[in-house]
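Participant: Following this message is one structure expressed as structure tokens.
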Amino acid sequence: MDTTFQAAIDTGKINGAVVCATDAQGHFVYNKATGERTLLSGEKQPQQLDDVLYLASATKLITTIAALQCVEDGLLSLDGDLSSIAPELAAKYVLTGFTDDESPLDDPPARPITLKMLLTHSSGTSYHFLDPSIAKWRAQYANPENEKPRLVEEMFTYPLSFQPGTGWMYGPGLDWAGRVVERVTGGTLMEFMQKRIFDPLGITDSQFYPVTREDLRARLVDLNPSDPGALGSAVIGGGGEMNLRGRGAFGGHGLFLTGLDFVKILRSLLANDGMLLKPAAVDNMFQQHLGPEAAASHRAALASPLGPFFRVGTDPETKVGYGLGGLLTLEDVDGWYGERTLTWGGGLTLTWFIDRKNNLCGVGAIQAVLPVDGDLMADLKQTFRHDIYRKYSAWKGQQ
């Protein structure tokens, strides 16, 4: 990992990296910051472990925890109808195609959307950039791009890609779940996360886009001459339009946090210490939650050209499903992930995992240089995923 990361720094492909990993007991701890970051002024500083990182889709895990806390509070249920809480979701039809004159064809939803569907990407809500039909509909009917920033329900106005519960496609389900949390709690998603997730773990340095706290901006990796708006462009591969166009908390992609703090959340789930959720609720996160139809659709997505992105480092031969919070391995991988390891990431540059069977969790955040070399980022993330197990194994051999 060290030599591979340094080689990428030396060739100018990345600026640095932050890696944090631990076992449940905190006996094995590996925290390392490599390289340097550039300040908005152009000045360079060594990468620090407490630098504030853009989580992008790694936000989804934290939003999942918040939603499950609302389930524990009796405010929501995993399989309940969300129509009264999110009528905008209930009003969505399923896009089935277009007529010869390009008018959309759609069917009414056969069943209500549930929280579990939102958390597992089986609700039918898809990102437009992953579904050509939704992209086509959006180009014709969605709100003009240059209007004022939008809330979740204003940005994701497009129809469903498939009948709720019958398919799988990556999408804004966690953004909707975050709004559902806000509506049942009567506050902002950030307020709820701070009180119920961050405060119990001693986390004080987090904010949804835009980061306005000056103490955080001083440590914000993504505030630099290449990204003066701190959109997280180097994490998501350029642009940053979703942050720029959004207003309010987007539970699918909007959080900024340090690597040290993110691994606190991973460790709490790994240890199942009751700090965030009751043990049974954490156990439930590490179960396959896709029904037969959605699981078949998930397998098709994994075999598609987008499959490498959706597999987050697992081999095509490895049996996987989808838990509450990320991809779930359904079998052991020799020398690496144990069965029921939960894993996902953020953009092109960040990845995390929780392996309860082998008692290890970690996050690796590569600080890319624009334009982002996606293939190299995939290789570097994979180096982290495997080398951290080698380091853990070597440590255990010395105990």
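In case you wondered, yes, glycine gets a Cβ from its N, Cα and C as well.
Swiss-Prot lists these features:
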type	residues	note
MUTAGEN	Ser57 to Ala	Abolishes the catalytic activity
ACT_SITE	Ser57	active site, nucleophile
MUTAGEN	Lys60 to Ala, His, Gln, Arg or Ser	Abolishes the catalytic activity
ACT_SITE	Lys60	active site, proton acceptor
MUTAGEN	Asp106 to Ala	Leads to improved solubility and thermostability
MUTAGEN	Tyr127 to Ala	Abolishes the catalytic activity
ACT_SITE	Tyr170	active site, proton acceptor
MUTAGEN	Trp344 to Ala	Decreases the catalytic activity
Participant: Any idea what the Cα distance is from Tyr127 (mutagenesis position) over to Trp344 (mutagenesis position), rounded to a whole Å?
Facilitator: 17
Participant: Sort the recorded positions Asp106, Tyr170, Trp344 by C-alpha distance from Ser57 (mutagenesis position) and give me just the closest.
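Facilitator: Closest by Cα distance to Ser57 (mutagenesis position) among the recorded positions Asp106, Tyr170, Trp344: Trp344.
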Participant: Work through the recorded positions one by one (Lys60, Tyr170, Trp344) and name whichever has its CA nearest to the CA of Asp106 (mutagenesis position).
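Facilitator: Of all the candidates listed, Tyr170 is nearest in space.
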Participant: Are there residues of the same chain, six or more positions away from Tyr170 (active site, proton acceptor), whose CB falls under 8 angstroms from its CB, and which are they?
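Facilitator: Tyr170 (active site, proton acceptor) has long-range Cβ partners His121, Ser126, Tyr127, Leu130, Ala301, Phe310.
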Participant: Would you find the one among the mutagenesis positions Tyr127, Trp344 whose Cβ has the most company, meaning other Cβ atoms within 10 Å?
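Facilitator: Selected residue: Trp344.
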Participant: For the mutagenesis positions Lys60, Asp106, which one has its C-beta crowded by the most other C-beta atoms within 10 angstroms?
Facilitator: Lys60
Participant: Within 10 Å of the Cβ of Ser57 (mutagenesis position), how many other Cβ atoms can you find? Include all protein chains, please.
Facilitator: 19
Participant: Three states by DSSP: which one describes Ser57 (mutagenesis position)?
Facilitator: helix
Participant: Round to a whole number and give the Cα-to-Cα distance in Å for the pair Lys60 (mutagenesis position) and Trp344 (mutagenesis position).
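Facilitator: That separation, Cα to Cα, works out to 9 Å.
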Participant: Reduce the DSSP letter at Tyr170 (active site, proton acceptor) to three states and note it down.
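Facilitator: Tyr170 (active site, proton acceptor) sits in coil per DSSP, no helix or strand.
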